[in-house]
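A.B. asks: Right, I'll just put the structure down here and ask away after.
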Amino acid sequence: MKISPNTISPSQSDPRMSTNVSQRSRVSGIGVPVSHSINNPSIQHVQDFATLSARSLRANVLLNSDDHSVPIHAKNPSELLEAIDNNISQTAQDWGVSIQEVEVILGSSKRIIEPVCGVTANTIMKLFLDNDIFSYSFEKGQSLSLSQLQERLASLPAHKNFILRVNDGGLGHAYVIDFPATTNPSRDAFLYQSDLGEGVTREVRFEDWMTQKASHPISLDDINTHFIGIAQDQIDLAHIAKLFDVDGNVKMLRADHLISHKTSEFNFQLFEYDLKNLENNMSIIKTHCN
């Protein structure tokens, strides 16, 4: 694997289990920052959800829910929280230990949980795509190879919106890229992610990424440069930092965590989305969680 630390170009694996916990659990008085981007109206909705899920237990359980058979807007946060409590109580009984000991391992319905990257990516996809007749599931999504994706990206209709979920084997990371409709000759994209900091890149909370970095556009060329570099083991750390580090700081990367990559280790799922559907899902979620 060849690594280039200084090439400058503009701005994380399948879902894994984790019990990393955030202490922020305020439910009321949520103030959502205004997006810095005027090119992408969907950013504000994802920011709203990230902020809500960082402060409301009811929204946080939606973020962490792994039941993909049910559309996100149809999930009942109270039922999900009750199911967690019942599972913890039953597990404590089965193991012969206290509820508190189980919560250390499995988490708690009474604390904000920051999910692994793959769970965040799946929930973002559901936020964009779920409706009354469709519920996104990563396991059932149609996957594209890198060459197939590049063909699709080269011919995306400019007047339509697209969302891309990426499993990036080189970084050991999953993330989502938003391609909003545009009237500009060049198409901007926007990256959404969370990261527990267990791989190449450092920890970043979903809310922090959405409020600090997500509204900074990246180009199709920048995205392709990263994909090709990973696939060919031509690693540009500065490019990775600019895309995936909240401050673009290459010194925060751990190059020793890079995985020697084969193209087949990428997993791409590309969908067209309707902005009104995203707006509707967020409106329902806010009603359920406020």
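Note: Cβ is positioned from N, Cα and C throughout, glycine not excepted.
If you look for the noted substitutions, you won't find them, since the model keeps the original residues.
The note that Swiss-Prot attaches to the published mutagenesis D66 to R is: Slightly decreased interaction with host NEDD8. For V104 to A, Swiss-Prot lists a mutagenesis experiment annotated as follows: Does not affect interaction with host NEDD8. The note that Swiss-Prot attaches to the published mutagenesis L106 to E is: Decreased interaction with host NEDD8, leading to reduced ability to mediate deamidation of host NEDD8. Under the heading of mutagenesis, Swiss-Prot lists V116 to D and annotates it as follows: Decreased interaction with host NEDD8. For the mutagenesis result C117 to A or S, the note given in Swiss-Prot is Impaired ability to mediate deamidation of host NEDD8, leading to decreased ability to inhibit the host cell cycle. Abolished accumulation of the cyclin-dependent kinase inhibitors CDKN1A/p21 and CDKN1B/p27. According to Swiss-Prot, the active site annotation covers C117, H173, Q193. Quoting Swiss-Prot on the mutagenesis of G118 to T: Decreased interaction with host NEDD8. Listed in Swiss-Prot as a mutagenesis experiment, D195 to N is described as follows: Does not strongly affect ability to mediate deamidation of host NEDD8.
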A.B. asks: Since the record lists D66, D195 as mutagenesis positions, which of them has the fewest other Cβ atoms within 10 Å of its Cβ?
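C.D. replies: Checked D66, D195; of these mutagenesis positions, fewest Cβ neighbours within 10 Å: D66.
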A.B. asks: When the Cα of G118 (mutagenesis position) is compared with the Cα of each of the mutagenesis positions D66, V104, L106, which one is closest?
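C.D. replies: Among D66, V104, L106, D66.
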A.B. asks: Within 10 Å of each Cβ, count the other Cβ atoms, then let me know which of the mutagenesis positions V104, L106, V116, C117 comes out lowest.
C.D. replies: V104
A.B. asks: Within 10 Å of the Cβ of H173 (active site), how many other Cβ atoms can you find? Include all protein chains, please.
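C.D. replies: For H173 (active site), the count of other Cβ atoms within 10 Å is 25.
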A.B. asks: In the structure shown, with every protein chain counted, which of the recorded positions G118, Q193 has the densest set of Cβ atoms within 10 angstroms of its Cβ?
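C.D. replies: Output for this query is Q193.
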A.B. asks: Going by Cα-Cα distance, pick out whichever of the recorded positions V104, V116, Q193, D195 is nearest to D66 (mutagenesis position).
C.D. replies: V116
A.B. asks: Give the three-state DSSP assignment (helix, strand or coil) for L106 (mutagenesis position).
C.D. replies: helix
A.B. asks: For the C-alpha pair, I'd like the distance in angstrom between C117 (mutagenesis position) and H173 (active site), rounded off.
C.D. replies: 6
